[in-house]
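S.K.: As annotated by Swiss-Prot, active site, nucleophile applies to D666. Under the heading active site, proton donor, Swiss-Prot lists E691. Annotation source Swiss-Prot lists substrate binding site at 545-546, 664-669, W693, S695, Q712, K754, 760-762, H773, Q779, K857, W884. Among the mutagenesis results in Swiss-Prot, C285 to S has the note: Reduced activity under reducing conditions and no activity under oxidizing conditions. The residue drawn here is the original one. What Swiss-Prot notes for the published mutagenesis of C363 to S is this: Increased activity under reducing conditions, but no activity under oxidizing conditions. For C499 to S, Swiss-Prot lists a mutagenesis experiment annotated as follows: Loss of activity under reducing or oxidizing conditions. A mutagenesis experiment is reported in Swiss-Prot for this position, C587 to S, and the note states: Low activity under reducing conditions, but retains activity under oxidizing conditions. Annotation of the mutagenesis experiment C652 to S in Swiss-Prot: Reduced activity under reducing conditions and no activity under oxidizing conditions. Where Swiss-Prot documents D666 to N as a mutagenesis experiment, the accompanying text is: Loss of catalytic activity.
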Amino acid sequence: MSTVPIESLLHHSYLRHNSKVNRGNRSFIPISLNLRSHFTSNKLLHSIGKSVGVSSMNKSPVAIRATSSDTAVVETAQSDDVIFKEIFPVQRIEKAEGKIYVRLKEVKEKNWELSVGCSIPGKWILHWGVSYVGDTGSEWDQPPEDMRPPGSIAIKDYAIETPLKKLSEGDSFFEVAINLNLESSVAALNFVLKDEETGAWYQHKGRDFKVPLVDDVPDNGNLIGAKKGFGALGQLSNIPLKQDKSSAETDSIEERKGLQEFYEEMPISKRVADDNSVSVTARKCPETSKNIVSIETDLPGDVTVHWGVCKNGTKKWEIPSEPYPEETSLFKNKALRTRLQRKDDGNGSFGLFSLDGKLEGLCFVLKLNENTWLNYRGEDFYVPFLTSSSSPVETEAAQVSKPKRKTDKEVSASGFTKEIITEIRNLAIDISSHKNQKTNVKEVQENILQEIEKLAAEAYSIFRSTTPAFSEEGVLEAEADKPDIKISSGTGSGFEILCQGFNWESNKSGRWYLELQEKADELASLGFTVLWLPPPTESVSPEGYMPKDLYNLNSRYGTIDELKDTVKKFHKVGIKVLGDAVLNHRCAHFKNQNGVWNLFGGRLNWDDRAVVADDPHFQGRGNKSSGDNFHAAPNIDHSQDFVRKDIKEWLCWMMEEVGYDGWRLDFVRGFWGGYVKDYMDASKPYFAVGEYWDSLSYTYGEMDYNQDAHRQRIVDWINATSGAAGAFDVTTKGILHTALQKCEYWRLSDPKGKPPGVVGWWPSRAVTFIENHDTGSTQGHWRFPEGKEMQGYAYILTHPGTPAVFFDHIFSDYHSEIAALLSLRNRQKLHCRSEVNIDKSERDVYAAIIDEKVAMKIGPGHYEPPNGSQNWSVAVEGRDYKVWETS
């Protein structure tokens with residue numbers, strides 16, 4: 001699917017130029033940093049920025065002569081040896097606010113025009129269609145030819161895309177006008193607005209904008225103009241579907257006398273990217289043996305360097321001893337903050353750092369305001385220094401990672417890890433034996449699972465500390481697409497943060513893969529480690545969840561080549577990619593002799609033996625289903641050897657051909673989890689998660705407090721996979737719904753004082769979420785309570801489990817708050833097995849302390865973390881939620 005080329009529409013309409021800020025003449029205050037490290041801290045502050053674009057900057061060689069005072073005297077030194085020089089691209093994201101307007105007016109007698117406009121500059125596309133009289137459902141149709149403005153193109157057979165054009169030079173409004181054909185049987189006009197620059201779709205109250213042209217168009221809360229009389233065109237029954245021309249003309253004149261003009265506005269905000277750069281030069285001063293670092297940037301406004309120094313072969317931040325330069329402050333005894341000096345012309349700022357020659361490097365991030373931190377591709381800026389005069393610092397592209405030899409300590413730890421694994425196996429056998437005895441051993445099994453969790457965490461901790469280290473900066477670009485180390489199959493490292501990279505409407509553009517590529521750097525800088533892509537195969541439904549030919553990877557999201565390029569792009573920025581594998585059902589190519597669709601084509605040309613026998617809709621000759629049936633398509637019989645063989649080959653082919661790192665498994669309730677284990681063993685994913693979604697427990701319409709039966713069903717499925725895949729924590733989502741909506745926060749603690757979802761029983765296999773393409777987006781099957789989304793994210797992004805963030809929420813007004821929570825989770829190294837101590841669970845407030853270094857509360861009630869040996873400071877806060885971290 002292609003989109004409208006609109007290069008002529010103000011191609012650089014929103015390219016910002018940094019305005020020069022004149023603060024008057026200011027004398028330069030040199031920065032002197034005479035550093036002697038004495039305190040070690042963990043690496044701080046993952047950024048909210050993203051990195052693209054490069055710009056050049058002028059630099060002057062400088063040296064700092066040490067004095068007995070607290071400041072230094074700056075003098076030029078042309079003889080300094082350059083040991084490091086780099087220009088880092090950075091990107092700031094700002095929010096522009098404006099409006100979308102819809103106007104209906106009579107331009108001439110009996111000629112009506114509908115205009116849609118936007119006040120924010122950009123490459124705007126109107127994606128629209130119509131509903132005809134007598135239509136049922138929500139599907140669009142294409143409008144009559146004479147209603148299509150110039151420059152419109154057809155999208156398949158259901159929509160039109162028309163570019164908005166700038167009204168006039170110097171005008172900030174973009175608009176498209178549609179001449180209404182009132183002689184046709186069009187009942188309503190439907191549209192969404194798309195920003196070609198960002199790929200964002202703008203809807204009305206979570207649905208399409210709908211402009212009714214008749215009175216009784218169903219109102220789903222998204223009608224425009226109906227309250228002002230628009231739509232008074234007569235009842236549907238009064239407009240014949242087929243008429244001769246003269247009859248239609250007569251009737252349209254009679255029926256459209258009630259048409260009235262209207263004008264409506266809706267607020268809109270757009271995230272705008274501004275490209276800047278940071279230039280860093282490090283020199284060795286031969287006279288003082290100091291390392292002189294120059295940092296220069298064209299970022300506007302006040303820029304603060306949040307920094308630390310490195311030594312002893314690590315990148316851990318260490319705080320120096322005094323003296324500090326002017327405008328430097330201590331941050332939580334973990335880092336220093338130094339405000340850069342403004343340039344004389346006000347366009348950017350710079351600073352000079354004189355560092356001890358024995359140090360190994362300088363780490364820093366940039367702070368622009370309370371919620372804006374900039375780093376480089378999700379990592380701290382790092383300036384390495386020479387360790388000897390004969391070993392120059394290699395650039396990132398030139399370095400090649402070299403594995404270290406195993407030490408005796410590592411070999412010993414490896415043996416100890418094997419002992420732990422043996423113990424875990426024994427515990428698993430213990431669980432199995434209890435099940436075979438058919439005794440009531442639920443509590444025993446739970447205790448065993450908890451013991452396994454502890455042992456697994458211990459083994460993983462040993463693994464992380466003893467795995468041979470590779471240079472973090474020295475990976476060849478050709479090798480970056482396929483990481484050499486896989487920590488485990490199906491369960492990841494424990495520190496994953498998942499981004500769902502699509503919504504229910506993403507297929508409509510036909511170029512979703514290309515749009516995602518443009519967001520790779522930003523998603524990496526936010527701290528995401530895993531991206532979930534939509535189903536890639538040919539599908540009867542455009543969203544991809546009714547697969548047909550599994551080996552045809554040209555879909556409504558893009559071509560197979562675009563898919564492969566997208567995966568490579570995300571690998572390049574350090575993000576793993578999950579494919580959405582629909583294994584439960586498959587749409588047939590041909591009918592059988594009875595006219596039933598159950599014969600398949602393509603490379604996997606199965607017959608009706610591949611279809612389960614107990615679904616009467618599709619007359620399968622396989623065995624009975626091992627799960628629940630999905631009645632919209634033939635359910636596949638996974639008990640058949642040839643089916644499992646073909647699926648395993650297909651998954652392995654997808655891994656090899658596309659480069660997927662793992663799977664999101666659709667509708668796993670439809671077949672036994674043991675088959676999933678078989679598929680995971682064959683494809684060896686880095687991370688895998690299944691969608692096991694069924695109803696929670698209710699009594700007389702009220703949600704039960706105890707949801708153990710619900711989470712037990714999910715845990716049983718995970719057990720059936722032998723833990724080879726995790727599962728979405730539907731239990732936690734459901735309990736959050738009721739707790740937040742009814743102000744019943746006591747629900748968030750189970751009778752044993754633990755989280756009440758899967759995350760409370762098996763956190764390393766629980767993928768927590770608050771929304772996805774089914775529950776939210778334009779489907780809205782189970783939408784999270786409106787206005788309380790950030791409370792949900794404050795919960796899942798601070799708690800154990802693997803959190804998943806929905807695409808629509810990332811690129812919304814919640815962006816900065818979600819980014820701050822992501823930064824906190826990464827900064828404090830929270831993980832899927834983090835320990836939760838629930839401190840409060842009452843009617844109007846829930847509070848917990850995680851790993852003794854993060855405290856959080858949600859709900860309107862009051863809470864402050866307990867005073868003690870820890871010093872708490874507020875890290876993130878918003879409407880009815882607050883998060884603290886230790887200092």
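Heads up, the Cβ atoms here are built off N, Cα and C, so glycines get one too.
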S.K.: Just the number: how many Å between the Cα atoms of C587 (mutagenesis position) and C363 (mutagenesis position)?
M.R.: 54
S.K.: Where does Y545 (substrate binding site) sit in DSSP terms: helix, strand, or coil?
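M.R.: For Y545 (substrate binding site) - judged by DSSP and reduced to three states - the answer is coil.
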S.K.: In whole Å, how far does the CA atom of G760 (substrate binding site) lie from that of the residue listed as 'active site, proton donor'?
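M.R.: The Cα atom of G760 (substrate binding site) is 18 Å away from the Cα atom of the residue listed as 'active site, proton donor'.
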S.K.: Looking at the recorded positions C285, C363, E691, which ones sit with their CA no more than 10 Å from the CA of V668 (substrate binding site)?
M.R.: E691
S.K.: Counting other Cβ atoms within 10 Å of each Cβ, which of the recorded positions C285, C363, C652, L665, V668 scores lowest?
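M.R.: Counting other Cβ atoms within 10 Å of each of the recorded positions C285, C363, C652, L665, V668 gives the minimum at C652.
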S.K.: Based on Cα distances to the residue listed as 'active site, proton donor', point out the closest of the recorded positions C285, Y545, C652, W884.
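M.R.: For the residue listed as 'active site, proton donor', the spatially nearest of the recorded positions is Y545.
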S.K.: Hey, which of the mutagenesis positions C499, C587 is the loneliest by Cβ count within 10 Å?
M.R.: C587
S.K.: Report, in whole Å, the straight Cα-to-Cα distance of C285 (mutagenesis position) from Y545 (substrate binding site).
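M.R.: Cα of Y545 (substrate binding site) to Cα of C285 (mutagenesis position) measures 63 Å after rounding.
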S.K.: Whole-number Å only: compute the distance from the Cα of W884 (substrate binding site) to the Cα of C499 (mutagenesis position).
M.R.: 24
S.K.: Spatially, and counting Cα to Cα, which of the recorded positions is closest to C499 (mutagenesis position)? Options: C285, C652, D666, H773.
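M.R.: It is H773, whose Cα lies nearest.
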S.K.: Please report how many Å separate the Cα atom of L665 (substrate binding site) from that of C652 (mutagenesis position), as a whole number.
M.R.: 15
S.K.: What's the most sparsely packed of the recorded positions D666, S695, G760, H773, counting other C-beta atoms within 10 A?
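M.R.: Counting other Cβ atoms within 10 Å of each of the recorded positions D666, S695, G760, H773 gives the minimum at S695.
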S.K.: For E691 (active site, proton donor), just give me the three-state DSSP call.
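M.R.: Coil, per DSSP.
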